[in-house]
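Colleague: Reproduced below are the annotations present in Swiss-Prot:
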{"type": "ACT_SITE", "residues": "Asp183", "note": "active site, proton acceptor"}
{"type": "BINDING", "residues": "Ile53, Gly54, Val55, Gly56, Gly57, Phe58, Gly59, Glu60, Ile61, Lys77", "note": "ATP binding site"}
{"type": "DOMAIN", "residues": "47-328", "note": "domain 'Protein kinase'"}
{"type": "MUTAGEN", "residues": "Pro117 to Leu", "note": "In Z3-0437; induces female and male sterility and abolishes T-119 phosphorylation of H2A in the oocyte"}
Amino acid sequence: MPRVAKPKAAAPAKKVVSAKKAKSKLYKMPEKVKEGTVFTDLAKGQWRIGPSIGVGGFGEIYAACKVGEKNYDAVVKCEPHGNGPLFVEMHFYLRNAKLEDIKQFMQKHGLKSLGMPYILANGSVEVNGEKHRFIVMPRYGSDLTKFLEQNGKRLPEGTVYRLAIQMLDVYQYMHSNGYVHADLKAANILLGLEKGGAAQAYLVDFGLASHFVTGDFKPDPKKMHNGTIEYTSRDAHLGVPTRRADLEILGYNLIEWLGAELPWVTQKLLAVPPKVQKAKEAFMDNIGESLKTLFPKGVPPPIGDFMKYVSKLTHNQEPDYDKCRSWFSSALKQLKIPNNGDLDFKMKPQTSSNNNLSPPGTSKAATARKAKKIDSPVLNSSLDEKISASEDDEEEEEKSHRKKTAKKVTPSARNAKVSPLKRVADSSPPSQKRVKTEPKSTPRERATPKASPKPRSTPKASPKPQTPTAARLRTPNAKINFSPSISLRGRPGGKTVINDDLTPQPRSKKTYEFNFELDVSMDANVIVNVKRKKKADQDKATAVDSRTPSSRSALASSSKEEASPVTRVNLRKVNGHGDSSTPGRSPRTPAVTVRKYQG
């Protein structure tokens, strides 16, 4: 790498003054160049200066065009002669980034494009009486910083992997010429401007480019901590330029582009380079666990493979670029993202687990409103689930029900939509037939599950005459059990009568009448909305004692109470083999037994 000649030893006093003078000029900002100024390069080419399009750490960048042309398709980077970075960058371009050499590398490796910029011209010019050095390069588009800011400091996963492949191509080109870049970051990666240019990213700013070491590892205090502190490598912290250091810098950037925050940034150590160095050493010494901390939901496989590989490289070992690229290429295939076309920087909306059955993007408020409309829980027959109901709730439901026409459940209902609750039941694994849900204390409204799209047959049972029964029992612990046998028959007005035929002999003249709707299928749970309807004739009637002794005692003790019943609902799918009393039972017929007892 070119070095500035040392002052002669004969004048030591002058040496000190000269050193101080040089230090005062080091990295001085350039003079402002007026728009329309013409620069003449070493090859006598003339370039018209356009508007300023950016200011770097030590120089300013202007749009430019050849004199006589109108398209500002080039840029001029201008710095005072005393500045070092542009001097290094210019000589790197002149020696290693000729357009012919770039094309030859692309042809050798079968590349359609390479993110390696090249120099168009260079020269010196006086601006406001001060000598400046300038270089002319092709003009590129926006840098990645713009997209990171737009997307909340992250990039789409597929785009990150494509950028990794493209930067590895540039690294391979530079390393093949004996140089390392040492300062890869989002601000130094630009997109192309020409037709199809958005498909290729270009690595720029070679102000820290230098020859990498191939011999012994010798730290250089003068070069310690060179680079951008967030991303500079462990070797660069010691002042040693290596090829593995370039890959390590790339890895830190990839982690950040995927939305994770580097530990030394989180810990706010950037103002103290030695602490950053120690944090990076600890991070790379146990890279597997370190990455798990940054990606608690799972480390992206290509990132894990790449960083583990980098951590095992020796300081003078040539990286296996093909192996590194293959990890990112495989990830792109799994994501079904092609490694061509324009780079996509639009973040896709992340889909939730959708546990509340709301579509992606549904607001929480809208989901809450929909949840209030869902009244029927998915029942767990293995657990004694209790569903509370109050008299006020029933009166409100009766009033709202009078305004609507009850929908009749017919066995031949077809093309019906599946209710949200049905979806929850279907999504559960076979071994877990039902999911327990806790009741809400708020008033519940009726849900309306639709009929199954497949026809189902129900046994025809002759209507049984109803006789006066005892006054309606309203006990606080009354429960309703649904278990294996049921006979259904339809009635006008959307009513269905459920007859208990669990015992060999039907209970004489005993029926329960409910307003409810069923949604039954071969592989789904039964969802039942039950509403108790008060009848005047039942309030004064006497009950028929056809229950077991335990249930009779429970009823006797609960007859004095006036609170609303608490229901316990147990459901299970029918195996399709009914008894002789129900010869017409279909496998799709729900099985329900209705009981009341004190819990």
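Yeah, the Cβs are placed from backbone N, Cα and C, and that goes for glycine too.
Where a substitution is noted, the model still shows the residue that was there originally.
Worth saying up front: this structure is predicted, and the values here are computed from it rather than measured.
In the displayed structure, how are the listed features positioned relative to their neighbours?
Modeller: Long-range Cβ neighbours of Asp183 (active site, proton acceptor) (same chain, at least 6 residues apart, Cβ-Cβ under 8 Å): Asp205, Gly207, Leu208, Gly227, Thr228, Thr232, Ile249.
Around Ile61 (ATP binding site), taking its Cβ as the centre, 17 other Cβ atoms fall within 10 Å, counting all chains. In the three-state DSSP assignment, the secondary structure recorded for Ile61 (ATP binding site) is strand.
Counting only residues at least six positions away in the same chain, the Cβ atoms of Tyr93, Ala97, Met137, Pro138, Tyr140, Tyr202, Leu203, Val204 sit under 8 Å from the Cβ of Pro117 (mutagenesis position).
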Colleague: Test of understanding: give the count of other CB atoms lying within 10 angstroms of the CB of Gly59 (ATP binding site).
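Modeller: Total other Cβ atoms inside 10 Å, all chains included: 25.
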Colleague: Show which residues of the chain containing Ile53 (ATP binding site), separated from it by at least 6 in sequence, have their CB under 8 Å from its CB.
Modeller: Ile61, Tyr62, Ala63, Val75
